[in-house]
Every structure is written in structure tokens, then in C-alpha cells.
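Engineer: Submitted below is the structure of interest, expressed as C-alpha cells.
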Amino acid sequence: MDALEKGAVTSGPAPRGRPSRGRPPKLQRSRGAGRGLEKPPHLAALVLARGGSKGIPLKNIKRLAGVPLIGWVLRAALDAGVFQSVWVSTDHDEIENVAKQFGAQVHRRSSETSKDSSTSLDAIVEFLNYHNEVDIVGNIQATSPCLHPTDLQKVAEMIREEGYDSVFSVVRRHQFRWSEIQKGVREVTEPLNLNPAKRPRRQDWDGELYENGSFYFAKRHLIEMGYLQGGKMAYYEMRAEHSVDIDVDIDWPIAEQRVLRFGYFGKEKLKEIKLLVCNIDGCLTNGHIYVSGDQKEIISYDVKDAIGISLLKKSGIEVRLISERACSKQTLSALKLDCKTEVSVSDKLATVDEWRKEMGLCWKEVAYLGNEVSDEECLKRVGLSAVPADACSGAQKAVGYICKCSGGRGAIREFAEHIFLLIEKVNNSCQK
């Protein structure tokens, strides 16, 4: 992270004694429009994602819970519906491609603002220099994957309706702070925010507010003065479970578990999965075919995947297998998975559609695990899709979840666990 992303949010102290800029923003005329037509100030979401991350190489597009890291915040920003434009500022081709796949526009960051010494403010000012239409910038941190559209909607309202010049995100923490011991300077520690003789209980103390770095919104005039926090300021308090930041490797597994339980998965309301269709070759198996001396076909699969299938079935999810290859009856029988299977399939989408109708399901209740070009249409159509880690690039682009495991090496079990977590989210949302 650069200086701002680590919390140094200005190049100097915020202006003091400056008159409050609390007046609602003036409406601006649409450029190129006829007289009398007005529009609100242009609010742009801007995600800074350079390719030279030192903590975790290319972390901005590393898969978190099967989704490129940057994808989580882009999904939230686009679905919030409050931005006139959503941008990613980057100097890297791969990050640019991922950003466009999620529907964001791309600003190619210059080498001058892509250095290790460059600050977020440098990159934001550069962006504004190229985009005169932008009046307000919502700088959203790529490393905050639990961000929800509702957070952004409320902040946009604070800026547009309540007249704030800048709003930044905070989280409430109940942590006692102590001074640092420095040899030759301070030999003992002292409490900074408590009286040890009267230690408060958590429920008796409001705690303190800390910046969590999730986002910084500021008006153009403030940014051009060199600040992201100033003028009429306000904080936006995020829920603790949504306050996640990824900086080093140790943060990754913690963030992954948090995002699976508290992350934003899109506008579509999650439905409980009732049917999982899995491609045999390259998903259930590793795609290798062995031929014995007597010309018999031999394939193998991971016991973990068999257990995953069993767990799915016990939870009430039908599991069916599909293949475009002509697998022999002996081979299918030897699998001993007790799943309905269709082989020699030339049109997988038609077959899955037939199964769906047979079970009286909508597409949102169907999950699909595939790995080949022939699986792409199914992957795009179903409610929940995934591919093994070694799937072809076309299939990877068509899905929302990419397994860490390869085909025939635990991908089904991993996807099953993912399905169970999503079912838990559905049940929790219903209870609420």
C-alpha cells in the first residue's frame, strides 16, 4: 500500500479555522445539453490498483474466495447506483483486463504516480487532471472486500444531500492503548486511554473510532488543495464485520473467511441450490485417461470429492454428472457415486435445461462445475458456477468462483463447502 492506503491521508494537517463548506453543492449544467437542463455533481468511484504491490505480488487481482480481490469492491460500487462513473486507476495490463470484465472504466496510471513513493493523493490528482467532468471522488480501497453498496449509498447521500466536503470510513474498536517503552527515553509504559484502577467493561465503554481505510470521499476543490480530509468533514462508521483490510499474507485467509460470511455477492438475491451438475472429465477426474493391457479405460478421482458429493446429497442437493465423451458403462459403474449421469452430450446447456425443468427449478437454483469451452454456456446461465484451478481460460472468465484445487484433486469438495456457506447466508438473511 502507498502512504494514503496505510492511513497517511493528507500531505499535511487538515485546514484549521477554514469556514464551513456546509452549503449543498450547486447543480451544474450538463455539458452539451440545452439551456435549463441541470444535473447533480458528477460523483466518480475510483479504485487505485497499481501492479507493484510489495506485500503480496499483484494482490489486487489475486483470487479471494474465488473472485479477484478488486472484483469485490467493483461489484459493490457498480451495484450501489450512486456513481456516474466507476474507474480503476492502474499501470498493469492484467489489472486493466479484470477491471473491464467487472464493468469498470480504466484510467492508465502514469509511471510517475506508480512508484513505491507515490501517494494515493498523487494518483487521484492525476486522475482529476484527465477528467474535468468529475466533481467528487470516492476513493475506494481495493483491499476492503467486505464493502457493501449500502455503505456507499449512505456516504453519497452525506455528500450530496447533507453538504459534507469529505467523508471517510471508520470502525469502532474497544482496545486499551499503552505508551511504548523506549530504552533510555521511557522505561515504563503508561495508559493512554484508560484508568487502570477503573478498567471499564466493554459494555460500559463506547470504544474509539479508527480509520479503516475502506474509502475516502472528497470534493474536487479539496483534493486540488492537497487534502482528502478537510472542509466540512464527517466519518462513516462501518460495521465491524465489514471492516476488513488486506496488506500482508497473514491477512489473506482471515479475509477469505470473513468475506464468505459477510461479503456482498451481488444484486441477485441468493437462492438455495437444489441441483449441482458436474463435468466428469477435468472436474471429477483430472482429465487423464489410462488404458490397460486389455484395452480397458481407467480413470481416477479423489476420495475427498466423493465425500463432497455425499455431503451435498445428504443436505438435499441433487448431484448429476455430465460428459461430452462416450464413457463406458463399466467405467461409470466403477465410480460408485450413485449419481444420474449423461454421456456423449453434444449440447450440455440443453441437457442441463432439461434436468432443471424436470426438477421444477429456476436457473438460480442450479450450480455447475465445469472446466472446458463446452461448459461455458452452462457456467454463464446457472445461479452459481465454478471451475477447478486448472480450467481453460475461457471457462475461468465465465464464472464467479475459481477453486484453489485442480480437477480430480478436491475441486468438488471445495465447491461443496462454498455452496454450504452460501446456503448459510441465505438462511441467515431469511431469519433477519
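In case you wondered, yes, glycine gets a Cβ from its N, Cα and C as well.
For all the noted positions, this structure keeps the original residue and models no substitution.
Note that the coordinates shown come from a computational prediction; the quantities given were computed from them, not determined experimentally.
According to Swiss-Prot, the active site annotation covers Arg199. Residues annotated as substrate binding site in Swiss-Prot: Arg50, Asn60, Arg109, Ser118, Ser120, Gln141. In Swiss-Prot, a mutagenesis experiment is listed as Pro196 to Ala, annotated with the note Does not affect the nuclear localization. Looking at Swiss-Prot, you'll find the mutagenesis Lys198 to Ala noted as follows: Abolishes the nuclear localization but does not affect the enzyme activity; when associated with A-201. For Arg199 to Ala, Swiss-Prot lists a mutagenesis experiment annotated as follows: Abolishes both the nuclear localization and the enzyme activity. The annotation that Swiss-Prot gives for the mutagenesis experiment Pro200 to Ala reads: Does not affect neither the nuclear localization nor the enzyme activity. Here Swiss-Prot describes Arg201 to Ala as a published mutagenesis experiment; the accompanying note says: Abolishes the nuclear localization but does not affect the enzyme activity; when associated with A-198. Quoted from Swiss-Prot, the note on mutagenesis experiment Arg202 to Ala is: Does not strongly affect the nuclear localization but strongly affects the enzyme activity. According to Swiss-Prot, the mutagenesis experiment Gln203 to Ala carries the following note: Does not affect the nuclear localization but affects the enzyme activity. Experimental mutagenesis at this site is recorded by Swiss-Prot as Asp204 to Ala, annotated: Does not affect the nuclear localization.
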Engineer: Among Arg50, Asn60, Arg109, Ser118, Ser120, Gln141, which the record lists as binding substrate, how far apart in Å are the two most distant Cα atoms?
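Structural biologist: Looking at Arg50, Asn60, Arg109, Ser118, Ser120, Gln141 as a set, their Cα atoms extend up to 17 Å apart.
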Engineer: In sequence order, what residues of the same chain, 6+ apart, have a Cβ less than 8 Å from the Cβ of Arg202 (mutagenesis position)?
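Structural biologist: Sequence-distant Cβ neighbours: His174.
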Engineer: Please report the Cα separation of Asn60 (substrate binding site) and Lys198 (mutagenesis position) in Å, rounded to an integer.
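Structural biologist: Pair distance, Cα basis, whole Å: 45 Å.
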Engineer: Does DSSP put Lys198 (mutagenesis position) in a helix, in a strand, or in coil?
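Structural biologist: In the DSSP reduction, Lys198 (mutagenesis position) maps to helix.
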Engineer: Just the number: how many Å between the Cα atoms of Ser120 (substrate binding site) and Arg201 (mutagenesis position)?
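Structural biologist: The Cα atom of Ser120 (substrate binding site) is 39 Å away from the Cα atom of Arg201 (mutagenesis position).
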Engineer: Tell me the Cβ neighbour count for Arg201 (mutagenesis position), meaning other Cβ atoms within 10 Å of its Cβ, over all protein chains shown.
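Structural biologist: Step by step: centre on the Cβ of Arg201 (mutagenesis position), count other Cβ atoms within 10 Å, giving 7.
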Engineer: Rounded to an integer, what is the Cα-Cα distance in Å between Ser118 (substrate binding site) and Arg199 (mutagenesis position)?
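Structural biologist: Distance (Cα to Cα, whole Å): 42 Å.
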Engineer: Using only C-alpha positions, which one of Arg50, Arg109, Gln141 is spatially nearest Arg199 (mutagenesis position)? These are the binding-site residues in the record.
Structural biologist: Gln141
